[in-house]
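Per Swiss-Prot, the features are as follows:
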type	residues	note
MUTAGEN	ILE120 to Met	Has normal potassium-dependent ATPase activity
MUTAGEN	ILE120 to Ala	Has potassium-independent constitutive ATPase activity
MUTAGEN	MET335 to Ile	Has normal potassium-dependent ATPase activity
MUTAGEN	MET335 to Ala	Has potassium-independent constitutive ATPase activity
BINDING	VAL339, ALA340, VAL342, GLU344, GLU796, GLU821	K(+) binding site
MUTAGEN	GLU344 to Asp	Loss of ATPase activity
MUTAGEN	GLU344 to Gln	Reduces potassium-dependent ATPase activity
BINDING	ASP386, THR388, ASP727, ASP731	Mg(2+) binding site
ACT_SITE	ASP386	active site, 4-aspartylphosphate intermediate
MUTAGEN	GLU796 to Asp	Reduces potassium-dependent ATPase activity
MUTAGEN	GLU796 to Gln	Has normal potassium-dependent ATPase activity
MUTAGEN	TYR800 to Trp	Has constitutive ATPase activity that decreases in the presence of potassium ions. Has potassium-dependent ATPase activity; when associated with S-804. Has weak potassium-dependent ATPase activity; when associated with G-812
MUTAGEN	ILE804 to Ser	Has potassium-dependent ATPase activity; when associated with W-800
MUTAGEN	LEU812 to Gly	Inactive due to impaired folding. Has weak potassium-dependent ATPase activity; when associated with W-800
MUTAGEN	GLU821 to Gln	Has potassium-independent constitutive ATPase activity
MUTAGEN	ASP825 to Glu	Reduces potassium-dependent ATPase activity
Amino acid sequence: MGKAENYELYQVELGPGPSGDMAAKMSKKKAGRGGGKRKEKLENMKKEMEINDHQLSVAELEQKYQTSATKGLSASLAAELLLRDGPNALRPPRGTPEYVKFARQLAGGLQCLMWVAAAICLIAFAIQASEGDLTTDDNLYLALALIAVVVVTGCFGYYQEFKSTNIIASFKNLVPQQATVIRDGDKFQINADQLVVGDLVEMKGGDRVPADIRILQAQGRKVDNSSLTGESEPQTRSPECTHESPLETRNIAFFSTMCLEGTAQGLVVNTGDRTIIGRIASLASGVENEKTPIAIEIEHFVDIIAGLAILFGATFFIVAMCIGYTFLRAMVFFMAIVVAYVPEGLLATVTVCLSLTAKRLASKNCVVKNLEAVETLGSTSVICSDKTGTLTQNRMTVSHLWFDNHIHSADTTEDQSGQTFDQSSETWRALCRVLTLCNRAAFKSGQDAVPVPKRIVIGDASETALLKFSELTLGNAMGYRERFPKVCEIPFNSTNKFQLSIHTLEDPRDPRHVLVMKGAPERVLERCSSILIKGQELPLDEQWREAFQTAYLSLGGLGERVLGFCQLYLSEKDYPPGYAFDVEAMNFPTSGLSFAGLVSMIDPPRATVPDAVLKCRTAGIRVIMVTGDHPITAKAIAASVGIISEGSETVEDIAARLRVPVDQVNRKDARACVINGMQLKDMDPSELVEALRTHPEMVFARTSPQQKLVIVESCQRLGAIVAVTGDGVNDSPALKKADIGVAMGIAGSDAAKNAADMILLDDNFASIVTGVEQGRLIFDNLKKSIAYTLTKNIPELTPYLIYITVSVPLPLGCITILFIELCTDIFPSVSLAYEKAESDIMHLRPRNPKRDRLVNEPLAAYSYFQIGAIQSFAGFTDYFTAMAQEGWFPLLCVGLRPQWENHHLQDLQDSYGQEWTFGQRLYQQYTCYTVFFISIEMCQIADVLIRKTRRLSAFQQGFFRNRILVIAIVFQVCIGCFLCYCPGMPNIFNFMPIRFQWWLVPMPFGLLIFVYDEIRKLGVRCCPGSWWDQELYY
């Protein structure tokens, strides 16, 4: 058991001890288990991994891991280490049971309120049943209806939401199945999960790296780190330590990254959860989901509703006790008022409105996993976006060329209509020949009908870009190569930093060979003695070297990867046909070459991104780039897409312009700021928050997954609602921590998709703008729906208040209220989700979560005490009219309740002296229920029309633009008619046929509501910022 516990703690700590021995540090944390240490563990995982294996010599590595750089571990030691450390696999967390996920759907803010209301109804049912009250069943039906609403909406939410996020399960797809290992000097294949630290492993192109490995030997080794670090360009791996950071150095290969080409041999230095990828997985799964803004708003709303309900209930409980009711009867009244105050239909309204918006977004390639995330995107004030694959295409493309002493922009379109140089130029032909022949990439067969930019290429990103550019300019690059057969080649390696190949010429009458070379521009130039200018070889003197340096710096400053190209015709005399070229002996010249030109490449921005960033800026949303790529490249892309706006300068730019040291520049003068990972590592949280506050335009480069998470947290400390976009494994912790995580659907890793709340199916950053717009619109429309839904609470509540205090026969029954809440008013309420925006909501600043509430005081006051009061007057006017026309004048109704409800009294006289039996009185009471119901519905038609806008006149918005609302109103009227006049309704739901004139009584009140609201809106529009605006605009 001791070893098992050690393994568990080893995975939690993920750091070395003072001597560099990781196991020693694990034992120190042995007492740190338990829930109380979870936060500390998460903070430890946020820290950068402090390992020094990349800086140790081979002898020191052998000593540290008790291994051999030639024979590997002994089999016995490997077995001991496997027992100590456990398998080389990512340890999945304990999954959330499905019943718990479903239970969460039943326990939100509104759900809890409705559960309490249902419990109160059941208690009231029990009390009334014990007293023999005939209205007992109403409370039972109400309780069952409330429970049904919660369960049905819970099922709906559970169905809509994806299965629970399981971060580490998605990382399993990255784990290789087999690994080539050397133990006791013997080479054999084992399952990758059996690897241990100190194992000597071999890798080749096409393999996935089986663990974190310190490279000992490498030949042409390149790996794809894009999903881990965000770098589009393949990364060279070699035995040399090139950087003090283990994430930056070339002699560490990371677990799960893909080997693109070459071979390598190295020692395993970390396995399983202790690897970089394992650390990210643990970090992502350890981050708790934040409450969404809409969830916070609903909690705030529930607090308001519960507080008002208890206040009113307690007030009238005291009143009932004071006027002589028994305690149990007064308690029943208290419960009835509390339940009447609960908007039973609101939960369904909110769920359906969010679902409709989610469906609308899905049609625009945005899939929402969590319904509440729909509104969150609309509240977003900061977007932290990854660069590679999100803002850019994750596809290297030729961008510029320098030849004949001119820089040309490359046209990578099919028709080549934008090409800015003369393709008949001799220098261009030479440069094109070199970049086509000195290239190992090849098109996958059978793609002749596929457009060149979309063709699949076998090869690394740079050579792919060169091949596609060659295909676009030459027409048939592969056929062109066949005309120049390759006889010799030296692949690119980190020592030489060039690639060389020798070819025979296409002209059979010319028996010469041509040597072509590409590589790092400075390395290629130093092997040249001449330069091609307009097809002529000129001596490479100081003038041309300066011209080269100027062009090189210019292209490099754009954040582009620059390659140099040169050639040399080999004389027939020294290198006749059939000459045996030997790459080991290098029996051919590698100097005295002729420089042809420079080609620069970049992972270009998506075409729609600049416009999307501009729209975000217009909408008051700050876009921050957070990438693992180089600072120069990151800054260049940020400038090209508008994250760094034209004219904005960093501290370094200002210092260069003023020709002063950087430390003499006032940092507050710099609008833009580029911070790399090493700088970020040395900053404390307060410094980072201050930098975010000082510089509106921010770019973070060379960041680790831990740092991305810290950046998100810092933005949240400033009060921002943060959206994070990303596609790589390295983005998953930040995606989980953000208020809303947005993953790429095509290029995104499974880990990123699982951590996110929303997935962009088309990988288009511009789709986020659509999401923001829809999110803002649904917030506005939810506000309207809630205002509409709350208004009728007052005419539903006041009958009970009058019933208790004035002792009139009950004007409105529980079942009738249920039909209002869950039947007739649901459709108009939902139809407001289809309402168009009143103005260009993308020109407004994001809402302030602390100030701009979903349900604020003006909304509650206006809905309850103004429109709700008018509806109550309408209802009582219709009620007393119906009672009077049947012989019960208003003054007689006051205090009538005890006799009216006495089922033993069969001869109660009305105002005309007519005697009424209990059955007749009950029939009249049900008629009054129906009259009050119709009155509310007629006023609610006016209410839904005024809710179309909050500021504009309803005439400006148009009555018939929202056809769904028109249909909902017609449906509402039809339902009302059906309930009133369908045979059998009196016996089933207590609805009675009513006279036509009783439909007309509430209409003047509906007109009053409409006129009153138009006056309110006029004042809001005419007096912005005034008392009228502040108190009456909700």
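Glycine residues also receive a Cβ, built from the backbone N, Cα and C atoms like all the rest.
Remember, it's a predicted structure, so these values are computed and weren't measured experimentally.
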* ILE804 (mutagenesis position) to MET335 (mutagenesis position): how many Å between their Cα atoms? -> 12
* Rounded to the nearest Å - Cα separation of ASP386 (Mg(2+) binding site) and ALA340 (K(+) binding site) -> 50
* **ALA340 (K(+) binding site) and LEU812 (mutagenesis position), distance between Cα atoms, whole Å** => 11
* **Long-range Cβ environment of ILE120 (mutagenesis position), under 8 Å and at least 6 residues apart** => MET335, VAL338, VAL339
* **Nearest of the mutagenesis positions (GLU796, TYR800, ASP825) to THR388 (Mg(2+) binding site) - Cα to Cα** => ASP825
* **Candidate recorded positions ALA340, VAL342, GLU821, ASP825, pick with smallest Cα gap to TYR800 (mutagenesis position)** => ALA340
* Compare the C-alpha of GLU796 (mutagenesis position) with the C-alpha of each of the binding-site residues ALA340, ASP727, ASP731, and give the closest one. => ALA340
* Asked: When you measure from the Cβ of ALA340 (K(+) binding site), which residues in the chain that are at least 6 apart have a Cβ under 8 Å away?
  -> ASN793, GLU796, LEU797, TYR800, ILE817
* Structure fact -> For VAL342 (K(+) binding site) and ASP727 (Mg(2+) binding site), the CA-to-CA distance in whole Å is 43
* Asked: Among all the protein chains here, how many other CB atoms are within 10 A of the CB of ASP727 (Mg(2+) binding site)?
  -> 29
* Asked: Looking only at ASP386, ASP731, GLU821, the recorded positions on record, which one has the least crowded Cβ, with the fewest other Cβ atoms within 10 Å?
  -> GLU821
* If you measure GLU821 (mutagenesis position) to ASP727 (Mg(2+) binding site) at Cα, how many Å is it? -> 43
* What three-state secondary structure does DSSP assign to ASP386 (Mg(2+) binding site)? -> coil
* Asked: How many Å separate the Cα atoms of ASP727 (Mg(2+) binding site) and ASP825 (mutagenesis position)?
  -> 43
* Given ASP731 (Mg(2+) binding site) and ASP825 (mutagenesis position), what distance in Å do their CA atoms have, once rounded to a whole number? -> 44
* To do: Go through MET335, VAL339, VAL342, the listed recorded positions, and name the one with the sparsest Cβ surroundings, counting other Cβ atoms within 10 Å.
  => MET335
* ILE804 (mutagenesis position) has how many other Cβ neighbours within 10 Å of its own Cβ? -> 24
* Per DSSP, TYR800 (mutagenesis position) is which: helix, strand or coil? -> helix
